[in-house]
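Trainee: Please find one structure pasted underneath; my questions will follow.
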Amino acid sequence: MREESRSRKRKHIPVDIEEVEVRSKYFKKNERTVELVKENKINKDLQNYGGVNIDWIKALKPIEYFEWIESRTCDDPRTWGRPITKEEMINDSGAKVPESFLPIYNRVRLMRSKVKTPVDAMGCSMIPVLVSNKCGIPSEKVDPKNFRLQFLIGTMLSAQTRDERMAQAALNITEYCLNTLKIAEGITLDGLLKIDEPVLANLIRCVSFYTRKANFIKRTAQLLVDNFDSDIPYDIEGILSLPGVGPKMGYLTLQKGWGLIAGICVDVHVHRLCKMWNWVDPIKCKTAEHTRKELQVWLPHSLWYEINTVLVGFGQLICMARGKRCDLCLANDVCNARNEKLIESSKFHQLEDKEDIEKVYSHWLDTVTNGITTERHKKK
């Protein structure tokens, strides 16, 4: 998967809106007033953000465990309809928040509260439960340790792969474990160790780099047994020691596996949008890791988890890398990267009655929910 504004009048829907220094050729000293986040300090101060008791989590029963994870990493779109206030944007570093953040982000959250996107239906966080349910394994029967493993495998499969294909690959492995290996729990460490690597590669052929990923998964399974008490690591160093696992996957796995919000998960959508809106330095932030470190300087910890889900879904359906729908975007009156010609020709711009505009937008929301993302797709 690849990847100035001028004043004008138009109709729109109103919206109420440590000491390890990061060294890189892209990050030179004294070029910005805000220093990049210090990784050691974040880990040292985790208790201030509600650090977790790993032994306590391991002892939780399935229902208790999933309630705990849900309380830490809520993906309920209904919570995104409420605008974030300036008071909520206070951060520990005292760093200045980009002026465009709240006007744009509040509108993006509102849009995300209305539509269901691929990441909501088939993203990594949904895969273990969705696949288990599809295979007849009820949520309350999913062992937390297996859930954590299945989530990790899902993230490894997801690299440079669409959510739908990743979900299919996870389903293929699960069905093989159930039907061929006769493992009632689906994907387990024992099952992954028993599957021959060529067989595993064939099961996940629908994802990109499936041969390499099969090798990574086999090696990871053995490492978890040898070095991590047959469970996933609970710190970023341990997670990153696994083959094929990078920071994006690592922080997301810590979030959904242990409820530990130790860093922001920055994928291609988050990286692209944050640079486009100048929330991070678009010149210095050449990689997702650069973007993550800059974001963590000023973004309040309370938003570290949700920003990934919010922006990924927005980037999948409304502000794609190619074919942006500025004509349908509620943030097109505050966005610095809007397409003026597209907006001028839109139905929103032509309509004079706000009620009609809301009606058109509601109809568009219905089509998106039903899986149709653009008028171009409908014509095809």
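Just so it is clear, glycine is given a Cβ too, placed from its N, Cα and C backbone atoms.
None of the listed substitutions appears in this model.
Annotations for this protein, taken from Swiss-Prot, read as follows:
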type	residues	note
ACT_SITE	Lys248	active site, nucleophile
BINDING	Cys319, Cys326, Cys329, Cys335	[4Fe-4S] cluster binding site
DOMAIN	228-252	domain 'HhH'
MUTAGEN	Ser24 to Ala	Abolishes interaction with MLH1
MUTAGEN	Tyr26 to Ala	Abolishes interaction with MLH1
MUTAGEN	Phe27 to Ala	Abolishes interaction with MLH1
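How buried are these features, and what lies next to them?
Mentor: In this view, Lys248 (active site, nucleophile) is surrounded by 23 other Cβ atoms within 10 Å of its Cβ, with every protein chain counted.
DSSP assigns Cys329 ([4Fe-4S] cluster binding site) to coil, not to a helix or a strand. Long-range neighbours of Cys329 ([4Fe-4S] cluster binding site) (same chain, six or more residues apart, CB within less than 8 Å of its CB): Arg107, Met111, Ile318, Cys319, Cys335, Arg338.
Remote same-chain residues near the domain 'HhH' (228-252) are listed as 43, 54, 58, 124-125, 145, 148-149, 151-152, 155-156, 158-159, 189, 212-213, 215-217, 219-220, 258, 260, 262-267, 288-289, 292, 308 (criterion: CB distance under 8 Å, separation of at least six residues from the stretch ends).
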Trainee: Other than Cys319, Cys326, Cys329, Cys335 themselves, what residues in this chain have Cβ atoms within 8 Å of the centroid of the [4Fe-4S] cluster site's Cβ atoms?
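Mentor: What remains near the Cβ centre is Ile318, Lys324, Arg325, Ala331, Asn332, Ala337, Arg338, Asn339.
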Trainee: Ranked by the number of other Cβ atoms within 10 Å of their own Cβ, which of the binding-site residues Cys319, Cys326, Cys335 ranks first?
Mentor: Cys319
Trainee: Check the domain 'HhH' (228-252) for me and report the mean pLDDT.
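Mentor: Result for the domain 'HhH' (228-252): average pLDDT 95.
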Trainee: For the C-alpha pair, I'd like the distance in angstrom between Cys326 ([4Fe-4S] cluster binding site) and Lys248 (active site, nucleophile), rounded off.
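Mentor: Per the Cα atoms, Cys326 ([4Fe-4S] cluster binding site) and Lys248 (active site, nucleophile) stand 28 Å apart.
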Trainee: So, three-state DSSP: helix, strand or coil for Lys248 (active site, nucleophile)?
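Mentor: Lys248 (active site, nucleophile) sits in a helix per DSSP.
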